[in-house]
Amino acid sequence: MFESAEVGHSIDKDTYEKAVIELREALLEAQFELKQQARFPVIILINGIEGAGKGETVKLLNEWMDPRLIEVQSFLRPSDEELERPPQWRFWRRLPPKGRTGIFFGNWYSQMLYARVEGHIKEAKLDQAIDAAERFERMLCDEGALLFKFWFHLSKKQLKERLKALEKDPQHSWKLSPLDWKQSEVYDRFVHYGERVLRRTSRDYAPWYVVEGADERYRALTVGRILLEGLQAALATKERAKRQPHAAPLVSSLDNRGLLDSLDLGQYLDKDAYKEQLAAEQARLAGLIRDKRFRQHSLVAVFEGNDAAGKGGAIRRVTDALDPRQYHIVPIAAPTEEERAQPYLWRFWRHIPARRQFTIFDRSWYGRVLVERIEGFCAPADWLRAYGEINDFEEQLSEYGIIVVKFWLAIDKQTQMERFKEREKTPYKRYKITEEDWRNRDKWDQYVDAVGDMVDRTSTEIAPWTLVEANDKRFARVKVLRTINDAIEAAYKKDK
């Protein structure tokens, strides 16, 4: 896989200087067209052998192009803030928006490679990391990102010659770093595992480009031309090709009986039983959150449901048991301009809680397979692939010790109508009823189908859905609290 990058490529000075003039002009033009169209972001991953010119090439790209439209990100040791969250969080929060370019040093490939080379992880863990990287990149590209992956290469002989030359040169010996010497010691293992990573993750939508790094002029021109040709091709394509679904469209149940039809919405708690059970579950929650075992966890609660199903009231009964410093409520509405410039999961990743914290999502990433599906805000291919992307997202949260609980609060049409009318009559509740609520009511059956599909495809052992019978608000509130408490206790038992 690296043979063509060990043959001794070189470019003479005159050829280089002539080519650079045209290349710089074309790159700048493409960069400003990217900004003008603002249809997709560009993500450049920098990997390969230490000393093969990675830093020098990126520095040159910043000189050739407008650095105001480029964000260079270096992922070295995780910060304390990053260590408190799943590993992917640090990458998600630094993704470039549409129209801009992000250059990632020390990205997900660097971390998995060094971890395996240094023996911190086993073969199976490396394979898991490779699979996760491939899924992440597939999603980024499906969301429109243009991804370039560069491997800067030197043969073992070229690396040793470079180290010796720099060591003897008083003016340039400062360029040597401990990583350069370390690379020389582990070269064979690094290249072995590097080849494995490239072989497994070079795809048509995100191929690897192996660049020989010995000659700086050849290296710079090669990278510049790859970027230019890729950018020009993407900019000239008015609509990026989207992956088409391979399965038949989802259909309604043949007997017209859906998952929500199986709920007993007549379940009820009288006032005295409600007060007693509510107080008991709130006290239980307060104790579980204060337990020292919660230091290894955080909590994410997702609230979805029919309009007027009582999500707000249920959330308030949960937070009544907590210190305001422990929780954060994230209300989800239509995405902002900033959020539309990113993959749809970006605005949820940025709110993932640190350890010992509790985040409540009032509406969530499930909008992709509910309102966006029903209103046609995204293509069928997009919401069909979202089921797998959401499962992957929640699995990453769970693997890091985040307890994920998900609620669908269900009411019948008659109860919803009664609550709508009550809201219209009550001045301090009138703000809760909108034209959108009435439009959603007209699409009741479509939501029934969408909710059934959502639960069937995303209710997993690590993040199951809880369907809450919410015609009676008291019953619903207690069930929500009890479910959260049961989930925390189950997580504590697994810790043992």
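Sequential numbering from 1, following the chain as shown.
Glycine is no exception: its Cβ is also placed from the backbone N, Cα and C atoms.
If you check Swiss-Prot, you get these features:
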type	residues	note
MUTAGEN	Glu304 to Ala	Strong decrease in activity
MUTAGEN	Asp307 to Ala	Almost loss of activity
MUTAGEN	Lys311 to Ala	Almost loss of activity
MUTAGEN	Arg316 to Ala	Almost no change in activity
MUTAGEN	Asp320 to Ala	Almost no change in activity
MUTAGEN	Asp323 to Ala	Almost no change in activity
MUTAGEN	Asp362 to Ala	Loss of activity
MUTAGEN	Arg363 to Ala	Loss of activity
MUTAGEN	Trp408 to Ala	Almost loss of activity
MUTAGEN	Gln416 to Ala	Strong decrease in activity
MUTAGEN	Arg419 to Ala	Loss of activity
MUTAGEN	Tyr447 to Ala	Strong decrease in activity
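Features recorded in Swiss-Prot, as mapped to the structure shown.
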| residue | record | Cβ neighbours (10 Å) |
| --- | --- | --- |
| Glu304 | mutagenesis position | 22 |
| Asp307 | mutagenesis position | 20 |
| Lys311 | mutagenesis position | 23 |
| Arg316 | mutagenesis position | 12 |
| Asp320 | mutagenesis position | 12 |
| Asp323 | mutagenesis position | 11 |
| Asp362 | mutagenesis position | 17 |
| Trp408 | mutagenesis position | 25 |
| Arg419 | mutagenesis position | 22 |
| Tyr447 | mutagenesis position | 19 |
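Counting only same-chain residues six or more apart in sequence, the Cβ atoms lying under 8 angstroms from the Cβ of Arg363 (mutagenesis position) belong to Phe303, Glu304, Pro331, Ile332, Ala333. On its own chain, Gln416 (mutagenesis position) has Asn306, Asp307, Ala308, Ala309, Arg441 as residues at least 6 apart in sequence with a Cβ closer than 8 Å to its own Cβ.
It is 25 Å from the Cα atom of Trp408 (mutagenesis position) to that of Asp323 (mutagenesis position). Each residue contributes its Cα atom, and for Asp320 (mutagenesis position) and Lys311 (mutagenesis position) those atoms are 14 Å apart. Comparing Cα positions, Arg419 (mutagenesis position) lies closest to Lys311 out of the mutagenesis positions Lys311, Arg316, Asp323, Asp362, Tyr447.
Of all the mutagenesis positions given, namely Lys311, Arg316, Asp323, Tyr447, those whose Cα is no farther than the 10 Å limit from the Cα of Asp362 (mutagenesis position) are Lys311. Under the DSSP three-state reduction, Arg363 (mutagenesis position) is assigned to coil, being neither helix nor strand.
Secondary structure at Asp320 (mutagenesis position), as computed by DSSP, is coil.
Distance from the CA of Tyr447 (mutagenesis position) to the CA of Lys311 (mutagenesis position) is 17 Å.
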